[in-house]
Amino acid sequence: MDNLLRHLKISKEQITPVVLVVGDPGRVDKIKVVCDSYVDLAYNREYKSVECHYKGQKFLCVSHGVGSAGCAVCFEELCQNGAKVIIRAGSCGSLQPDLIKRGDICICNAAVREDRVSHLLIHGDFPAVGDFDVYDTLNKCAQELNVPVFNGISVSSDMYYPNKIIPSRLEDYSKANAAVVEMELATLMVIGTLRKVKTGGILIVDGCPFKWDEGDFDNNLVPHQLENMIKIALGACAKLATKYA
């Protein structure tokens with residue numbers, strides 16, 4: 001047990017150069033059955049790890065849980081032990097409800113740092129930016145599958161339920177043309193840059209936080225679009241695994 005990573009509970013030798021990360025451990029199970037084959041590795045707390053085999057390539061799929069503090073633990077253990085590329089595939093809310101609807105897919109090139117962890121690692125002026133090769137590969141995989149996607153900036157916020165004491169800033173970010181909101185991508189991008197690990201993100205919309213009171217939210221993601229997001233992410237991981245082995 002001593003040679004296992006403290007939280008992921010896998011060994012350094014089991015970490016692949018390319019890793020696909022998701023928030024929900026249940027989504028790991030949905031992803032692994034799309035692969036050609038897989039090997040279950042570990043499940044500790046919110047961190048479930050599976051070795052995936054897809055299109056002749058091997059890479060991990062690991063869940064990181066909800067929010068910046070827990071996901072940072074996952075990302076640090078991956079980055080410090082051999083990961084070279086990490087892609088986050090997750091859900092998000094639309095900040096442009098007239099354009100980006102529930103079930104749409106967004107590939108993000110950068111994120112707004114409304115988390116806390118990244119500000120404890122580097123000054124607030126430091127950007128949260130993904131790697132262009134990862135971003136480009138995700139977009140090309142979407143094109144190959146004939147799946148339309150949006151591109152844009154995500155707001156990564158530690159706050160899910162707002163309080164009246166301090167107003168949410170999502171309206172401001174919407175006016176500034178940020179595309180979507182989620183909770184972990186900025187943390188990944190900052191840690192990736194600091195650790196010289198390439199990062200990227202692909203997200204599926206579950207609703208719009210501005211319209212929750214109108215019923216614009218469904219935790220059961222649009223099934224065929226969830227499948228499309230998974231296939232895009234897996235395809236990108238396979239392509240990148242040939243380059244960053």
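Yeah, the Cβs are placed from backbone N, Cα and C, and that goes for glycine too.
His7 to Phe appears in Swiss-Prot as a published mutagenesis result, with the remark: 23-fold decrease in catalytic efficiency for inosine as substrate. Slight decrease in catalytic efficiency for 5'-methylthioinosine as substrate. In the three-state DSSP scheme, His7 (mutagenesis position) is classed as coil. All protein chains included, His7 (mutagenesis position) registers 16 other Cβ atoms within 10 Å of its own Cβ.
Residues annotated as purine D-ribonucleoside binding site in Swiss-Prot: His7, Met183, Glu184.
The Cβ of Gly23 (phosphate binding site) lies under 8 Å from the Cβ of Ser63, His64, Gly65, Val66, Cys71, Gly90, Ser91, Met183, Glu184, each on the same chain and at least six residues away in sequence. Summarising the annotation, Swiss-Prot assigns phosphate binding site to Gly23, Asp24, Pro25, Gly26, Arg27, Arg45, Arg88, Ala89, Gly90, Ser91 and lists experimental evidence as the type of evidence.
Under the heading of mutagenesis, Swiss-Prot lists Tyr47 to Ala and annotates it as follows: 790-fold decrease in catalytic efficiency for inosine as substrate. 4000-fold decrease in catalytic efficiency for 5'-methylthioinosine as substrate. According to DSSP, Tyr47 (mutagenesis position) sits within a strand segment. Sequence-distant contacts of Tyr47 (mutagenesis position), defined as residues of its own chain at least six apart whose C-beta falls under 8 angstroms from its C-beta, comprise His7, Leu8, Lys9, Pro25, Val62, Ser63, His64, Gly65, Cys74.
Taking all protein chains in view, 15 other C-beta atoms sit within 10 angstroms of the C-beta of Val66 (mutagenesis position). For the mutagenesis experiment Val66 to Ala, the note given by Swiss-Prot reads: No effect on catalytic activity towards inosine. Slight increase in catalytic efficiency with 5'-methylthioinosine as substrate.
Counting only same-chain residues at least 6 apart in sequence, those with a Cβ under 8 Å from the Cβ of Val73 (mutagenesis position) are His7. In Swiss-Prot, the entry for mutagenesis Val73 to Ala states: Slight decrease in catalytic efficiency with inosine or 5'-methylthioinosine as substrates. The structure shown retains the original residue.
All protein chains considered, the CB of Met183 (mutagenesis position) has 24 other CB atoms within 10 Å. Quoted from Swiss-Prot for the published mutagenesis Met183 to Ala: 20-fold decrease in affinity for inosine. Loss of catalytic activity towards 5'-methylthioinosine.
Under its mutagenesis entries, Swiss-Prot includes Met183 to Leu with the note: 17300-fold decrease in catalytic efficiency with inosine as substrate. Reduced affinity for DADMe-ImmG inhibitor. Met183 (mutagenesis position) carries neither a helix nor a strand DSSP state and counts as coil.
DSSP gives Asp206 (active site, proton donor) a strand state. The annotation active site, proton donor is assigned in Swiss-Prot to Asp206.
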**Report entry** Three-class DSSP secondary structure - Arg88 (phosphate binding site)
**Finding:** strand
Query raised in the report: Taking Gly23, Asp24, Pro25, Gly26, Arg27, Arg45, Arg88, Ala89, Gly90, Ser91 as the record's phosphate-binding set, what's the max Cα pairwise distance in Å, rounded to a whole number?
Result: 20
Query raised in the report: On a count of neighbouring CB atoms within 10 A, which of the binding-site residues Pro25, Gly90 is highest?
Result: Gly90
Query raised in the report: Could you give the Cα-Cα distance between Arg27 (phosphate binding site) and Asp206 (active site, proton donor), in whole Å?
Result: 15
Query - Alpha-carbon distance [Asp206 (active site, proton donor); Arg88 (phosphate binding site)] in Å - result: 16
Query - Site diameter for purine D-ribonucleoside, Å, by largest Cα distance between His7, Met183, Glu184 - result: 20
